[in-house]
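Below is one structure, written out as structure tokens, with a few remarks after it.
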Amino acid sequence: MEDPDIKRCKLSCVATVDDVIEQVMTYITDPKDRDSASLVCRRWFKIDSETREHVTMALCYTATPDRLSRRFPNLRSLKLKGKPRAAMFNLIPENWGGYVTPWVTEISNNLRQLKSVHFRRMIVSDLDLDRLAKARADDLETLKLDKCSGFTTDGLLSIVTHCRKIKTLLMEESSFSEKDGKWLHELAQHNTSLEVLNFYMTEFAKISPKDLETIARNCRSLVSVKVGDFEILELVGFFKAAANLEEFCGGSLNEDIGMPEKYMNLVFPRKLCRLGLSYMGPNEMPILFPFAAQIRKLDLLYALLETEDHCTLIQKCPNLEVLETRNVIGDRGLEVLAQYCKQLKRLRIERGADEQGMEDEEGLVSQRGLIALAQGCQELEYMAVYVSDITNESLESIGTYLKNLCDFRLVLLDREERITDLPLDNGVRSLLIGCKKLRRFAFYLRQGGLTDLGLSYIGQYSPNVRWMLLGYVGESDEGLMEFSRGCPNLQKLEMRGCCFSERAIAAAVTKLPSLRYLWVQGYRASMTGQDLMQMARPYWNIELIPSRRVPEVNQQGEIREMEHPAHILAYYSLAGQRTDCPTTVRVLKEPI
């Protein structure tokens with residue numbers, strides 16, 4: 001019989017080891033590392049289950065709500081994504097799916113520790129918001145309705161009425177029905193905890209600037225506010241009251257020919273260092289000069305500035321870390337950025353609207369600007385850019401100098417008939433070899449931009465990339481097969497406008513060992529999709545959206561029907577086939 005003292009000692013050692021593992025586990029935040037740790041043994045699995053505080057689900061159909069709550073009963077933060085990313089570009093049917101209702105039900109019933117909820121590209125009803133508000137009440141600290149739809153201001157009123165201690169409320173780029181402005185008034189009257197309020201890029205028209213001023217006065221911890229198109233002079237009282245504000249985005253500056261200096265006396269909070277003013281023109285730009293040296297983030301996506309205006313402003317922002325703008329910045333603007341902003345970490349350059357006068361050569365981004373940027377801003381970690389011209393040399397420069405780059409996205413516009421240097425095979429190889437920290441990679445070109453050899457380079461030299469978007473790359477199925485022999489850690493693959501057959505796509509999927517999600521639009525589609533069944537396996541859902549004609553408004557305001565090519569969406573799911581597919585989605589279950 002075992003000695004009682006020895007038995008007690010063994011039990012004590014086990015308990016001590018468990019305590020140590022539990023303490024260590026709290027410092028493991030990368031989901032992939034967490035997953036690996038949980039597979040060591042049953043004890044580690046249980047500790048991970050009990051201590052995991054945050055989960056992000058890249059697609060809400062990959063597991064059932066009750067399975068998630070059983071696996072991680074003590075979650076404090078949950079992020080759910082619904083519609084595929086392509087929905088942001090109007091490529092996915094509005095009724096595709098992504099309903100939050102089953103998740104809200106589970107949160108209300110079983111996830112009692114949850115304090116932060118983030119829904120992205122999902123359909124949210126007023127009933128969902130009301131149930132969430134009543135279930136979590138003052139325990140809910142963060143609610144993000146990120147690019148969501150389906151609710152009204154009644155749902156928001158329920159949230160702010162029942163969740164009086166909410167710290168973050170976000171509705172950026174969401175679409176909804178506005179009945180009144182009671183929700184903001186209620187928030188202003190009864191909340192003293194708010195830190196972040198964001199309804200940027202929304203169409204609220206019935207809310208009062210006075211309520212924003214009251215919020216600023218009552219919530220001393222308010223550090224970030226992003227709003228819609230308020231006339232900026234209506235926010236003078238808000239700016240005066242928001243003593244601790246660090247970030248502001250939105251508003252509206254409207255040039256008045258009869259009053260050229262009407263904004264010159266506008267005073268911003270002294271701690272403001274992240275800023276974006278909608279419709280700011282060159283005449284209003286000087287209001288930023290007094291505190292430009294302290295600006296860390298600048299959003300110029302909706303400013304009305306030309307290339308030289310960018311140059312003038314950027315020179316005055318030597319501590320800039322984040323810049324978002326449009327390609328009107330031009331090569332000249334990027335050269336100034338490279339010269340003056342050595343601490344830049346994130347750069348996003350979107351495509352400018354055609355009506356903004358892009359015919360001016362100054363308003364174009366090309367290899368010249370990219371080379372200057374790579375040499376001058378070597379702290380860059382994120383770079384997303386639309387270019388009008390490109391060379392292999394510019395990509396090689398990025399690989400040579402930007403060693404901290406984790407996320408790189410490049411789109412080659414189709415406005416120029418001739419591109420200086422195609423294909424980009426050698427350039428992309430040099431970039432991927434040099435940027436060893438890359439985790440996210442998007443390369444969206446045009447026909448002839450990348451050969452099969454270049455596509456094989458992407459597979460060979462992307463050992464750590466987890467998400468990838470490829471557009472108009474490769475020449476044949478063989479290129480895709482060579483690509484699929486690499487990318488050992490690729491989890492999400494999106495492709496558009498490629499020449500691959502269904503058979504090649506299915507074969508490539510089976511060779512990518514870590515792949516969990518696939519979206520393809522614009523491939524050699526068949527009538528039946530039968531060849532896609534070669535990638536069928538347990539827990540792997542395959543959905544098709546057949547080609548369809550969709551009404552779109554062109555630049556002249558005319559409504560015309562556009563042809564949308566067929567889509568493939570395939571993903572791992574422990575929940576099986578979803579039950580809410582609309583008629584526009586066809587589920588592949590077995591060979592036809």
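Including glycine, each Cβ sits where the backbone N, Cα and C put it.
Copied over from Swiss-Prot, here are the features:
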- Arg85, Arg348, Tyr386, Arg409, Arg496: jasmonate binding site (BINDING)
- 16-57: domain 'F-box' (DOMAIN)
- Leu11 to Ala: No effects on interactions (MUTAGEN)
- Glu22 to Ala: Abrogates SFC(COI1) complexes formation, loss of response to jasmonate (MUTAGEN)
- Trp44 to Ala: Abrogates SFC(COI1) complexes formation and of interactions with RBCS-1B and RPD3B, loss of response to jasmonate (MUTAGEN)
- Arg85 to Ala: Loss of interaction with TIFY10A (MUTAGEN)
- Met88 to Ala: Loss of interaction with TIFY10A (MUTAGEN)
- Phe89 to Ala: Loss of interaction with TIFY10A (MUTAGEN)
- Leu245 to Phe: In coi1-16; abrogates interactions with RBCS-1B and RPD3B (coi1-16) (MUTAGEN)
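Projection of Swiss-Prot feature records onto the structure.
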{"residue": "Arg85", "record": "mutagenesis position", "Cβ contacts under 8 Å, 6 or more apart": "Arg121, Glu494, Trp519"}
{"residue": "Met88", "record": "mutagenesis position", "Cβ contacts under 8 Å, 6 or more apart": "Arg121, Lys147"}
{"residue": "Phe89", "record": "mutagenesis position", "Cβ contacts under 8 Å, 6 or more apart": "none"}
{"residue": "Leu245", "record": "mutagenesis position", "Cβ contacts under 8 Å, 6 or more apart": "Ala216, Leu222, Val223, Ser224, Val225, Phe239, Pro269, Lys271, Leu272"}
{"residue": "Arg348", "record": "jasmonate binding site", "Cβ contacts under 8 Å, 6 or more apart": "Leu323, Glu324, Thr325, Tyr382, Ala384, Val385"}
{"residue": "Tyr386", "record": "jasmonate binding site", "Cβ contacts under 8 Å, 6 or more apart": "Asn327, Ile349, Glu350, Arg351, Val365, Val411, Leu413"}
{"residue": "Arg409", "record": "jasmonate binding site", "Cβ contacts under 8 Å, 6 or more apart": "Met383, Ala384, Val385, Arg440, Phe441, Ala442, Tyr444, Leu469"}
{"residue": "Arg496", "record": "jasmonate binding site", "Cβ contacts under 8 Å, 6 or more apart": "Tyr444, Leu469, Leu470, Gly471, Tyr472, Val520, Gln521, Gly522"}
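Over all protein chains present, the Cβ of Trp44 (mutagenesis position) has 17 other Cβ atoms lying within 10 Å. DSSP gives Trp44 (mutagenesis position) a helix state.
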